[in-house]
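Trainee: Attaching a single structure in structure tokens format; questions to follow.
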Amino acid sequence: MSQNNEMHPRNPYRNKPPDFKALAVEYPEFRKFCQYVSNGKVTFDFKKDAAVRCLTQTLLKKDFNLDVEIPPGHLVPRVPQKLNYCLLIDDLLKANKLTKNVIGIDIGTGTSCIHALIGARQFNWKFIATDGDEKSVRVAHENVAKNGLSSSICVVHVNPDVKTVLMDVVNTIPDTDYAFCMCNPPFFEKGNGDDKFCEDISSSTETYSNRVASEFRTAPHSATFASSAELFVDGGEVAFVNRIIDDSVLLRDRIKIYTTMIGRKSSLKPLQNRLQRFGDDVKIMISVLNQGKTKRWMLAWTFSKSVSLTTIDRPISFQCPKPGLTRLMQEISILNGRLRQEDTLAIVAEFKCVTWTNQRARKRAKAILSESSIKKAKWNFSNVACQVAFGAGDGKDSYTDAGNFVSSESIPTNNLNAWDNASQAYFPLPNGEVPGPIIRIRIQVFSEDSYDSISFELISGSKQHLHQLVQYLKNLICR
């Protein structure tokens, strides 16, 4: 069953999977692996290694303007999955305000160098990308160069027989601190992956494929070809990640956030238990990476006391009739919100004051102010006391310059001897201080055939304000 709806909320493939028909029209090489069926739709042959490789190259070109070479017989990365991983790291960096001069380490970058290429292109990160295979390093270096990212990504060959994974790389540049490291380790222990991968005898190099090697397995949905080094390692992924943990104990906060992708759920427990032995010195987080028919996990840990790995709140979202973005921007403008483009995926809205609550009281106050002075005097007359303390200054509202006194009204209650009295007053700020936004949110709109899906993510401010605002906008836009 597809898990696309559980992808990272900022992943554009979540609500808009690749349009094979449009890709076939635009890219002749991709068209070779497509077939038109009677209902006018296009089917794609996922069972061919060349087809899967072409799909990845096409998506990288169209959606990220990346021209990437992936040699036959090497692992073909799935773009939505890799973007999910990068977005989770981006969440952690933003939550900890680690967004300037970000330098990361990609362990086992592979021929595609996809983590570093997406990170540099999409998030403006810098990378040291390492690999123990000389061919992978050579091809990765060529991919970086032809995409004009040599100033952002340095591809380094490391000795695969050395036990340490990070120490040599980090100590090469002693005065540099790294924001994060990331890794997609080989999943299988040597000799234990034979039920899922068999050697491809048609290949001139040592290549393995996930073609059916056992009568007890069903045929895979998508072809996977890879070299031995990309699939197998002594001790499997648990042993490999333990080597990263060993280095992290020595490096401590030279790397702020250590992360790795985990391919098998059974690997999480022993790794988590190992990290928990360090007690309060370490913070741990496990996140799920959902995409297509595949589930992976991200294990993150830190020794830095200033870094928080608490679970990041998932954005709130709702669906509405088209054009959702146009109506959303109109309503935010009415609420005196300020919009700016953050990147190709999101816009940011800022509000200096809460203008979306107590709408009935606001409408009543506005109606009172628009009435004639005689009616207003009659309406306001009641035998109650009201005291309003005015601030010192020029008498202007610090947010809207509308004056520091807005309204005072008395409202009858069920008790004949009691009235509810509501007063609203604004006070100017001393010394001409300009307040910052009380809430900042990241908004992303995904377009479907008949509706738009709008996602809201809290950047700063109150969660209560976020929920109030989203509910207010939903009531207006979805009706």
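Placement of Cβ uses the backbone N, Cα and C atoms for every residue, glycine included.
Feature table excerpt (Swiss-Prot):
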type	residues	note
BINDING	LYS82, GLY108, ASP131, THR164, ASN184	S-adenosyl-L-methionine binding site
MUTAGEN	GLY110 to Arg	In oj32; at 25 degrees Celsius animals are either sterile or maternal-effect lethal and display a protruding vulva phenotype. Enhanced nuclear proliferation defects in germ cells in a weak loss of function dhc-1 (js319) mutant background
MUTAGEN	GLY263 to Asp	In g38; at 25 degrees Celsius animals are either sterile or maternal-effect lethal and display a protruding vulva phenotype. Enhanced nuclear proliferation defects in germ cells in a weak loss of function dhc-1 (js319) mutant background
MUTAGEN	ASP420 to Ala	Abolishes binding to dlc-1. Reduces nuclear accumulation of mett-10; when associated with A-421; A-423 and A-424. Blocks nuclear entry, and results in cytoplasmic localization of the mutant mett-10 protein; when associated with 361-A--A-367 DEL; A-421; A-423 and A-424
MUTAGEN	ASN421 to Ala	Reduces binding to dlc-1. Abolishes binding to dlc-1, and reduces nuclear accumulation of mett-10; when associated with A-420; A-423 and A-424. Blocks nuclear entry, and results in cytoplasmic localization of the mutant mett-10 protein; when associated with 361-A--A-367 DEL; A-420; A-423 and A-424
MUTAGEN	SER423 to Ala	Reduces binding to dlc-1. Abolishes binding to dlc-1, and reduces nuclear accumulation of mett-10; when associated with A-420; A-421 and A-424. Blocks nuclear entry, and results in cytoplasmic localization of the mutant mett-10 protein; when associated with 361-A--A-367 DEL; A-420; A-421 and A-424
MUTAGEN	GLN424 to Ala	Reduces binding to dlc-1. Abolishes binding to dlc-1, and reduces nuclear accumulation of mett-10; when associated with A-420; A-421 and A-423. Blocks nuclear entry, and results in cytoplasmic localization of the mutant mett-10 protein; when associated with 361-A--A-367 DEL; A-420; A-421 and A-423
MUTAGEN	TYR426 to Ala	Does not affect dlc-1 binding
MUTAGEN	PHE427 to Ala	Does not affect dlc-1 binding
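Describe each of these features in terms of where it is and what it packs against.
Mentor: In the three-state DSSP classification, ASP131 (S-adenosyl-L-methionine binding site) falls within a strand.
According to DSSP, GLY110 (mutagenesis position) is assigned to coil rather than to any helix or strand.
Counting Cβ atoms from all protein chains shown, GLY263 (mutagenesis position) has 16 others lying within 10 Å of its own Cβ.
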Trainee: For THR164 (S-adenosyl-L-methionine binding site), what is the secondary structure state per DSSP, taken as helix, strand or coil?
Mentor: coil
Trainee: In Å, how long is the longest CA to CA span across LYS82, GLY108, ASP131, THR164, ASN184, which the record gives as the S-adenosyl-L-methionine binders?
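Mentor: Taking every pair among LYS82, GLY108, ASP131, THR164, ASN184, the longest Cα gap is 25 Å.
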